[in-house]
Structure formats: structure tokens, C-alpha cells
Amino acid sequence: MSSGKKPVKVKTPAGKEAELVPEKVWALAPKGRKGVKIGLFKDPETGKYFRHKLPDDYPI
């Protein structure tokens, strides 16, 4: 895990709230528009990967 990223409070696919650090972060935006930031997280219990929206002020 990269140490430069801060943990985000997300809801895992299992339905639990967890503070996780995204493994990958990218912006999802149509051309010329603001868009949203998406993070790739790994569920600590099941080991499955899932995506979740990040706050707008999150560094990429």
C-alpha cells in the first residue's frame, strides 16, 4: 500500500463501514466537465475488489 494516501470511510460490499486506503485512484469525468473521483478498494474480509466514490478534495 502506498503511504501517501489517506484512509477513506467506505461501505464494503458486505455492508460494513470501514476505513480503507484506496489501491488506485482516478478521475471519471466527461470532456470539459468536473466529474467525480473513484477509488479501487480491497475488502479486508472477502479479499474482493470494489470501487467507491471519493470526496472531491481527495488527492490523485
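The backbone N, Cα and C atoms fix where each Cβ goes, glycine too.
Every residue here is the original one, so none of the noted swaps is modelled.
Here the residue is the original one, while Swiss-Prot reports the published mutagenesis K24 to E with the comment Slightly reduces the melting temperature of the protein. Slightly reduces affinity for calf thymus DNA and poly(dA-dT) oligonucleotides. Increases affinity for poly(dG-dC) oligonucleotide. Slightly reduces thermostability of protein-DNA complexes at low salt concentrations. DSSP classifies K24 (mutagenesis position) as strand under the three-state reduction.
Experimental mutagenesis at this site is recorded by Swiss-Prot as K31 to E, annotated: Slightly reduces the melting temperature of the protein. Destabilizes complex with DNA. Slightly reduces affinity for calf thymus DNA and poly(dA-dT) oligonucleotides. No significant effect on affinity for poly(dG-dC) oligonucleotide. Reduces thermostability of protein-DNA complexes at low salt concentrations. In this chain, none of the residues that are 6 or more apart from K31 (mutagenesis position) has a CB less than 8 Å from its CB.
F41 to A appears in Swiss-Prot as a mutagenesis experiment; the accompanying note says: Results in a significant protein misfolding, reduced thermostability, reduced ability to mediate DNA compaction and bridging. No effect on DNA binding and constraining DNA into negative supercoils. Note: F41 (mutagenesis position) has non-local neighbours V10, T12, L20, P22, E23, Y49, F50, R51, H52, i.e. same-chain residues 6+ apart with C-beta under 8 A of its own C-beta.
For the mutagenesis result K42 to E, the note given in Swiss-Prot is Slightly reduces the melting temperature of the protein. Slightly reduces affinity for calf thymus DNA and poly(dA-dT) oligonucleotides. No significant effect on affinity for poly(dG-dC) oligonucleotide. Reduces thermostability of protein-DNA complexes at low salt concentrations. In sequence order, L20, E23, K48, Y49, F50 constitute the residues six or more apart from K42 (mutagenesis position) in its chain with CB-CB distances below 8 Å.
Counted within 10 Å of its Cβ, the other Cβ atoms near K48 (mutagenesis position) come to 11, all protein chains included. The annotation that Swiss-Prot gives for the mutagenesis experiment K48 to E reads: Slightly reduces the melting temperature of the protein. Slightly reduces affinity for calf thymus DNA and poly(dA-dT) oligonucleotides. No significant effect on affinity for poly(dG-dC) oligonucleotide. Reduces thermostability of protein-DNA complexes at low salt concentrations.
Spatially close to K24 (mutagenesis position) yet at least six residues away along the chain are G39, L40, judged by Cβ distances under 8 angstroms.
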